[in-house]
Amino acid sequence: MGTGAADRSRGARWWLPWLGLCFWAAGAEAARGADSGEVLPDSIPSAPGTLPHFIEEPEDAYIIKSNPIALRCKARPAMQIFFKCNGEWVHQNEHVSEESLDESSGLKVREVFINVTRQQVEDFHGPEDYWCQCVAWSHLGTSKSRKASVRIAYLRKNFEQDPQGREVPIEGMIVLHCRPPEGVPAAEVEWLKNEEPIDSEQDENIDTRADHNLIIRQARLSDSGNYTCMAANIVAKRRSLSATVVVYVNGGWSSWTEWSACNVRCGRGWQKRSRTCTNPAPLNGGAFCEGMSVQKITCTALCPVDGSWEVWSEWSVCSPECEHLRIRECTAPPPRNGGKFCEGLSQESENCTDGLCILDKKPLHEIKPQRWSRRGIENASDIALYSGLGAAVVAVAVLVIGVTLYRRSHSDYGVDVIDSSALTGGFQTFNFKTVRQGNSLLLNPAMHPDLTVSRTYSGPICLQDPLDKELMTESSLFNPLSDIKVKVQSSFMVSLGVSERAEYHGKNHSGTFPHGNNRGFSTIHPRNKTPYIQNLSSLPTRTELRTTGVFGHLGGRLVMPNTGVSLLIPHGAIPEENSWEIYMSINQGEPSLQSDGSEVLLSPEVTCGPPDMLVTTPFALTIPHCADVSSEHWNIHLKKRTQQGKWEEVMSVEDESTSCYCLLDPFACHVLLDSFGTYALTGEPITDCAVKQLKVAVFGCMSCNSLDYNLRVYCVDNTPCAFQEVVSDERHQGGQLLEEPKLLHFKGNTFSLQISVLDIPPFLWRIKPFTACQEVPFSRVWSSNRQPLHCAFSLERYTPTTTQLSCKICIRQLKGHEQILQVQTSILESERETITFFAQEDSTFPAQTGPKAFKIPYSIRQRICATFDTPNAKGKDWQMLAQKNSINRNLSYFATQSSPSAVILNLWEARHQQDGDLDSLACALEEIGRTHTKLSNITEPQLDDTDFNYSRQNGL
């Protein structure tokens with residue numbers, strides 16, 4: 001028994017005798033009641049309503065921290081009220097009593113309370129909790145109250161079980177478990193979503209009553225969020241770790257479209273139908289639809305058969321009208337499947353008596369003879385024939401003289417080219433003779449060249465007329481031609497000169513006229529009112545790479561250095577006596593083409609213009625792309641931006657079209673177009689095996705802190721212009737390329753990309769914990785056409801004396817390919833080896849015009865076109881030329897051109913602008929059997945000094 005209980009016992013001894021006397025009296029009364037057969041009650045019996053009745057009994061209580069608690073009792077009628085705690089009487093001095101009178105009953109009401117301290121509860125070591133009870137006395141008996149327990153309140157800090165994050169499909173069940181910390185009294189649990197309380201009474205879909213767990217019966221998209229379990233009692237509140245719940249939507253296929261028409265009009269082709277992963281579209285990391293988005297089946301279209309005539313029948317018997325006839329039928333073969341009917345007459349008739357026939361129903365012998373003889377008739381016919389021929393000769397002579405005089409009167413200077421090699425072929429020199437004595441090619445005030453240009457010259461000028469000289473070749477490919485005499489009128493600046501200007505990031509390169517002639521083109525006026533150069537009223541104003549050049553009838557090539565983008569204007573695409581300032585730009589800002597669904601941008605947005613310019617033959621636009629086209633896992637489209645800013649599909653690369661042509665190479669797409677505008681390539685992955693080609697590179701630079709060194713790892717689309725943007729950014733930041741960039745194949749399998757720094761030298765360098773590996777989500781890499789994707793790592797030296805850094809950087813796709821970049825460098829610029837940004841810097845002028853822009857000499861090109869544009873019974877025509885140059889599809893496009901061979905050669909020029917591989921073209925011609933001499937065997941000495949100065953660099 002505790003010390004306090006003993007004190008209470010000694011203090012109560014003075015009233016115990018009196019209490020015993022009362023009990024003796026009550027016992028006597030009880031004995032008398034027992035003799036009368038009544039049951040002994042718990043309290044001493046008395047008259048009804050005379051025993052003490054508790055109006056207020058002590059309640060269970062909790063001690064918070066060190067604050068004592070008060071236990072109260074109130075009873076009537078009561079002479080005394082005492083507390084008994086743990087079976088021991090509480091000392092009278094610890095009681096506080098108050099007495100009052102109940103006005104309604106006139107009975108005395110006594111109220112007593114005591115304080116229980118934390119120390120008293122802690123010192124008690126009984127089999128049960130610390131408890132206290134009230135005992136009330138009246139003159140007739142006693143009454144006892146309920147036992148009230150007293151406990152020390154607390155709440156542990158750590159949850160026994162924190163809720164865990166979940167990823168569930170839509171309409172799935174979510175169960176978040178929570179076991180609150182141990183506490184007295186037991187903690188109440190409340191759930192928070194995004195720091196807001198959850199009221200399960202207002203949402204029937206949520207249940208929070210099941211053993212502190214949170215149950216969401218059918219997950220909705222709005223149920224995604226951060227959930228927290230909150231536990232609280234009278235002592236404190238505790239928060240669990242937040243659990244992130246993601247409700248995702250797996251993609252579902254839409255219905256199949258109708259089967260497309262057969263892609264060929266004749267023969268074996270294919271039909272396709274497609275569906276999109278939009279029913280529903282994947283959301284919040286949901287799985288992409290499984291299966292193919294495009295289905296293809298073969299189809300066979302009946303080829304149209306044109307009708308052909310049978311042989312003529314025998315002549316019929318001479319009719320009374322002195323005519324006989326013959327017929328033929330269109331049955332060899334007859335037209336079928338929409339083929340053309342035979343052209344020409346199905347029957348012929350002619351006189352069958354050589355003019356001797358009955359006239360007006362009269363016999364021949366009754367016709368009166370004419371006055372002249374048969375010989376006279378023949379002489380009259382000869383006179384008429386010779387008279388007609390003489391008149392024709394005179395008319396031709398007058399026409400030739402008139403044309404010659406007209407051309408001379410409209411020309412400031414001219415040359416007569418006498419080609420003596422046309423019979424034999426080959427590269428020969430030319431004899432020039434001037435029309436006027438003393439005429440030179442120098443610009444003088446008396447001359448008025450056919451050109452008006454609104455800006456100064458910026459680039460080289462070729463001072464010879466490429467059309468004044470023809471190159472011939474000794475080859476059996478070409479048929480001998482008769483002697484020709486060509487008179488060429490030249491426009492001094494349009495045909496002989498070029499105006500170029502390259503602009504990058506808005507910087508203009510000023511230029512002057514060559515040979516010290518610092519004069520603007522605006523001082524030179526044309527003879528007529530129509531200006532030859534049509535200047536642009538506006539150019540693209542977005543963030544872009546841009547280059548411009550002036551092109552005339554000779555055509556040329558416009559190149560964006562180190563971007564893979566180029567524009568080929570064929571010879572003759574621009575009408576004579578006209579020139580255009582043509583520009584080309586690459587959008588480096590936010591792409592205006594927003595991808596739909598699974599479609600991704602595979603190339604830069606390339607703009608060429610002016611948009612209102614018309615060409616007479618298709619030009620070739622080369623656009624780089626980053627798709628791996630070695631396997632058929634892509635559906636690639638060419639798109640064009642409209643004037644309203646929207647994008648519309650021009651064609652699919654695999655489709656047949658007569659409006660444009662797309663030739664897809666491993667790293668670039670060559671497009672033949674008739675109109676200028678903004679174009680881009682997009683791709684829709686057909687399967688998860690579709691691959692994008694990424695270029696990975698690492699740059700490094702010192703940090704502001706002299707001990708830190710920063711590494712930046714880039715993963716960008718494998719297009720030269722994308723990497724050029726990275727190079728430009730790094731140059732501004734002072735970064736240096738530490739290892740040659742490498743190629744990474746990134747699959748469309750929805751798995752993320754990991755970038756890790758490995759093998760850092762210990763005791764020399766260190767990297768912050770948990771930062772050596774970074775992960776990039778799949779969607780960020782797959783659609784990385786917004787800004788260059790990169791991860792930054794910060795390395796710290798232990799001492800300033802460390803100047804060498806070696807490590808490995810691993811770039812890998814989960815369940816995909818990986819690349820290792822080996823970094824071995826010095827952080828001091830004086831000791832670092834410079835790695836060039838590009839394997840071959842393009843230092844050529846952005847614009848080239850005339851023959852220098854083309855790999856195939858113009859004369860050879862003309863003869864190839866003349867040879868292969870002519871149909872051949874053995875099939876050795878332009879179709880064979882296309883086949884030998886790996887052009888096997890959409891041949892109907894070339895069939896619609898006026899010169900299919902010229903368009904094929906334009907495509908060859910676009911594909912071989914870097915290598916100028918004339919050997920491949922020569923081999924193709926040899927295989928066809930039309931030539932036995934390779935074009936690449938043409939040597940420099942065969943060219944005259946005044947010719948086009950082709951060099952080996954131009955492919956010859």
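Cβ atoms are placed via backbone N, Cα and C, with glycine included.
Swiss-Prot gives this note for the published mutagenesis W89 to N: Abolishes interaction with FLRT2; when associated with T-91.
According to Swiss-Prot, the mutagenesis experiment H91 to T carries the annotation: Abolishes interaction with FLRT2; when associated with N-89. Secondary structure at H91 (mutagenesis position), taken from DSSP and collapsed to helix, strand or coil, is coil.
Annotation source Swiss-Prot lists domain 'Ig-like C2-type' at 164-242.
Marked as domain 'TSP type-1 1' by Swiss-Prot: 250-304.
Mean model confidence for the domain 'TSP type-1 2' (306-358) is a pLDDT of 86. As annotated by Swiss-Prot, domain 'TSP type-1 2' applies to 306-358, with the evidence given as sequence analysis.
Here Swiss-Prot flags 862-939 as domain 'Death'.
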Residues in the domain 'TSP type-1 2' (306-358) grouped by DSSP into helix, strand and remaining coil: 0 helix, 11 strand, 42 coil
Neighbour tally for H91 (mutagenesis position), based on other Cβ positions within 10 Å of its Cβ: 19
W89 (mutagenesis position): tally of other CB atoms within 10 A of its CB: 16
